[in-house]
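Novice: Pasting a structure here, questions to come.
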Amino acid sequence: AEVAPAPAAAAPAKAPKKKAAAKPKKSGPAVGELAGKAVAASKERSGVSLAALKKSLAAGGYDVEKNNSRVKIAVKSLVTKGTLVETKGTGASGSFKLNKKAVEAKKPAKKAAAPKAKKVAAKKPAAAKKPKKVAAKKAVAAKKSPKKAKKPATPKKAAKSPKKATKAAKPKAAKPKKAAKSPKKVKKPAAAKK
């Protein structure tokens, strides 16, 4: 009877610790991010040991004693992802370095994404300079999807002010008329056959 209450008392003691550990996680960055930054900040060639990593986390205001297991899990996950490379030891005990290849692979991906955005921005001013092309593109867009049908209202406004825009608007206006005439022609022969 004396042995049974001891584990029961230990279980509620563990629960509040977990809750307390969860609270700081919400306010600050994840352990993995902190560990990655700490390893990146170190200048040791052989890599950062787990003890040194814990010290740097503690210096940054992270409670290492409460979240010791989380630090180990975070380090292991960073190694499996390829963010960190293990230079010595196995598992969470050992020395770790930032995987330069993984970091370099991420940077070009970001750079590649940035020029795409620039190209899109570059196309817009070019389109503004050549209203004829814009009108043609908008007409095509209007044919393809009914949602974009609102766009043809904008060239009409532009047609009132500059003369060039009116020239662009006229052929654009003619295209939908041709499209409208062609179905009528198809209907007439059908009526004649009947």
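Glycine too: its Cβ is placed from the backbone N, Cα and C atoms.
Features from Swiss-Prot:
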DOMAIN    27-100  domain 'H15'
VARIANT   ALA35 to Ile  In minor component
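So that I understand the layout, could you describe where these features sit and how close they are to other parts?
Specialist: Listed in sequence order, LEU53, LEU57, VAL71, ALA74, VAL75, LEU78, LEU84 are the same-chain residues six or more apart from ALA35 (variant position) with CB atoms under 8 A from its CB.
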Novice: Please count the residues of the domain 'H15' (27-100) that DSSP assigns to helix (H, G, I), strand (E, B) and coil.
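Specialist: Reading the DSSP string over the domain 'H15' (27-100) gives 37 helix, 15 strand, 22 coil.
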